[in-house]
Amino acid sequence: MDALSRLLMLNAPQGTIDKNCVLGSDWQLPHGAGELSVIRWHALTQGAAKLEMPTGEIFTLRPGNVVLLPQNSAHRLSHVDNESTCIVCGTLRLQHSARYFLTSLPETLFLAPVNHSVEYNWLREAIPFLQQESRSAMPGVDALCSQICATFFTLAVREWIAQVNTEKNILSLLLHPRLGAVIQQMLEMPGHAWTVESLASIAHMSRASFAQLFRDVSGTTPLAVLTKLRLQIAAQMFSRETLPVVVIAESVGYASESSFHKAFVREFGCTPGEYRERVRQLAP
């Protein structure tokens, strides 16, 4: 069994449909940041929708597109034109420990297969079938819907991996037999004063061998990945907590608020305060 399959089966995603939305010409669906081990997903079946994220990114969804939010980030869906829009909304609940795995994924995953591909044909039939089953009282309906929702997630992760260099992302590190434990420790204790030496000791490797293996797998350095994860965790906290910036900065390993501020701007293109304001505006 491959590493991704083991990870997905270990966390056993449990999926549900929450809403079948039929929307008019002027609408908004705001969503606040939620529990970190829960994935929200939206499938567009008619019309078009705009998806706004706290980073300032804006995406347009078309019929047949499915978007999943692995970090349960704040977001807002809204109308694009005056046409009516139909959206199926649901969630996937994973084991609490899956929040570390989910943090290694991007904030948004899209399932938009190439026309007439096997995945496209399956998805075109799966969404209406899922809607029909969710309205029925047939035996096994909950299990069936859950498995279809989980398949959305698996296909979306696979599609994302296919679009990026599979040897150059944090997920590849998490799935690596020697480096996975290192990433796990970074995620569990972002505020620890990690050094390359202390990280190498987790992998039971020399500093030089560890640094070389890490670069071979990720294309970057251990401390660069640590910085990225620390800032991602900080962004998650800004979306969910009202703690002062300095407290959050210290909790993810920054002794100086100014250095944290500069790093956050480099990563997200906005200040911590601006990020919080964007989250507030997306889900007032």
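Even glycines carry a Cβ here, placed using N, Cα and C.
So, quick note: what you're seeing has the original residues, none of the substitutions.
Residues or ranges marked as domain 'HTH araC/xylS-type' by Swiss-Prot: 177-278. Confidence annotation: the domain 'HTH araC/xylS-type' (177-278) carries a mean pLDDT of 95 in the model.
Taking the Cβ of CYS21 (mutagenesis position) as reference, residues of its chain lying under 8 Å away and at least six apart in sequence are, in sequence order, LEU29, THR85, CYS86, ILE87, VAL88, CYS89. For the mutagenesis of CYS21 to Ala, Swiss-Prot gives this note: Does not induce expression of target genes in response to HOCl. The structure shown keeps the original residue.
Over all protein chains present, the Cβ of HIS42 (mutagenesis position) has 22 other Cβ atoms lying within 10 Å. A strand conformation is recorded for HIS42 (mutagenesis position) in the three-state DSSP classification. For the mutagenesis of HIS42 to Ala, Swiss-Prot gives this note: Increases expression of the target genes in the absence of HOCl. The structure shown keeps the original residue.
Its Cβ placed at the centre, HIS75 (mutagenesis position) has 25 other Cβ atoms within 10 Å. Looking at Swiss-Prot, the entry for mutagenesis of HIS75 to Ala says: Increases expression of the target genes in the absence of HOCl. In vitro, increases DNA binding under reducing conditions.
In Swiss-Prot, a mutagenesis experiment is listed as CYS89 to Ala, annotated with the note Does not induce expression of target genes in response to HOCl. For CYS89 (mutagenesis position), the Cβ neighbour count at a 10 Å cut-off comes to 17, with all displayed protein chains included.
The two recorded residues HIS75 (mutagenesis position) and HIS42 (mutagenesis position) have their Cα atoms spaced 11 Å from each other.
Secondary structure of the domain 'HTH araC/xylS-type' (177-278) per DSSP (helix as H, G, I; strand as E, B; remaining residues coil): 73 helix, 0 strand, 29 coil.
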